[in-house]
Amino acid sequence: MQLEIQVALNFIISYLYNKLPRRRVNIFGEELERLLKKKYEGHWYPEKPYKGSGFRCIHIGEKVDPVIEQASKESGLDIDDVRGNLPQDLSVWIDPFEVSYQIGEKGPVKVLYVDDNNENGCELDKEIKNSFNPEAQVFMPISDPASSVSSSPSPPFGHSAAVSPTFMPRSTQPLTFTTATFAATKFGSTKMKNSGRSNKVARTSPINLGLNVNDLLKQKAISSSMHSLYGLGLGSQQQPQQQQQPAQPPPPPPPPQQQQQQKTSALSPNAKEFIFPNMQGQGSSTNGMFPGDSPLNLSPLQYSNAFDVFAAYGGLNEKSFVDGLNFSLNNMQYSNQQFQPVMAN
């Protein structure tokens with residue numbers, strides 16, 4: 001009896017694995033085994049295998065067998081979840097020396113287990129013998145019941161005492177950790193935690209990105225020079241507005257030393273790096289370096305009241321003057337005129 005019950009149990013719970021909690025499914029199998037053995041006492045006839053077959057049949061459909069309902073209740077599973085994961089209209093016959101099942105009212109009857117020593121066993125072909133549940137990963141057909149060893153948690157019954165159940169029983173030993181092993185796991189999980197710092201990319205720098213520092217300095221010098229030029233254009237646009245205002249008496253001139261300090265402080269720190277290569281002969285031309293229809297609307301530069309940039313910052317041979325320039329100074333032509341200082345507005 002125990003062998004046939006185990007074959008039927010393995011077939012039923014194979015549909016529940018990986019869909020319901022495994023521990024509860026194992027408890028469900030143990031409770032169902034206990035209830036079936038209790039039900040079949042006095043209704044097991046090895047001399048007449050088909051006697052009482054309808055009583056021993058387990059049916060799961062619109063009406064679920066009371067044994068399945070009781071096992072679900074004892075294991076903590078919802079009966080709707082159990083019925084939803086099992087095939088519709090499933091019937092399992094557990095008879096002496098044979099276990100068979102049928103899915104649907106008109107489905108074919110397939111054999112799960114048959115005793116080869118029985119005289120009717122030779123009539124079954126290989127296709128019927130191998131008609132196991134394809135989803136039963138834990139279901140293993142038992143070929144030789146006499147050679148198997150009983151490992152069932154319940155006591156054996158009768159001549160079918162040798163059985164090897166395939167569902168895992170409840171573990172009696174609790175899972176324990178030491179302080180070191182628990183520290184290496186994720187909190188609330190037995191999986192080892194991974195070091196996330198090793199996977200992070202190190203902070204990059206301009207050297208790691210393949211950029212040249214000299215190129216960055218040149219770009220910075222050019223951008224600052226254009227900023228100074230834009231300030232000069234705004235100053236030229238504000239001149240007509242200042243002319244429209246009524247004339248006011250000029251303030252008294254400051255002392256000469258204070259004038260020199262104001263000119264020095266008002267000079268842009270990047271003015272020494274800004275050079276106009278096409279200034280000669282373009283004092284009043286509007287098609288020169290800065291045409292009148294340009295977005296900046298820069299007027300021609302006025303060279304009155306100017307001072308010498310080279311006198312203030314040294315000659316061309318000094319390194320501080322030529323730093324940041326991206327072209328050769330030997331090919332440039334300079335006029336003898338003085339340069340207009342860049343004044344802050």
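Yeah, the Cβs are placed from backbone N, Cα and C, and that goes for glycine too.
Original residues fill every noted site, and no substitution is shown.
Listed in Swiss-Prot as a mutagenesis experiment, Y45 to A is described as follows: Impairs interaction with CNOT7 and CNOT8. Around Y45 (mutagenesis position), the C-beta neighbours below 8 angstroms that are at least 6 residues distant in the chain are K51, G52, P96.
F55 (mutagenesis position): 9 other CB atoms within 10 A of its CB, across all protein chains. Quoting Swiss-Prot on the mutagenesis of F55 to A: Impairs interaction with CNOT7 and CNOT8.
Record note (Swiss-Prot), mutagenesis D65 to A: Impairs interaction with CNOT7 and CNOT8. The unchanged residue is displayed. Sequence-distant neighbours of D65 (mutagenesis position): residues of the same chain at least 6 apart with a C-beta under 8 Å from its C-beta are I58, H59.
Secondary structure at D65 (mutagenesis position), taken from DSSP and collapsed to helix, strand or coil, is coil.
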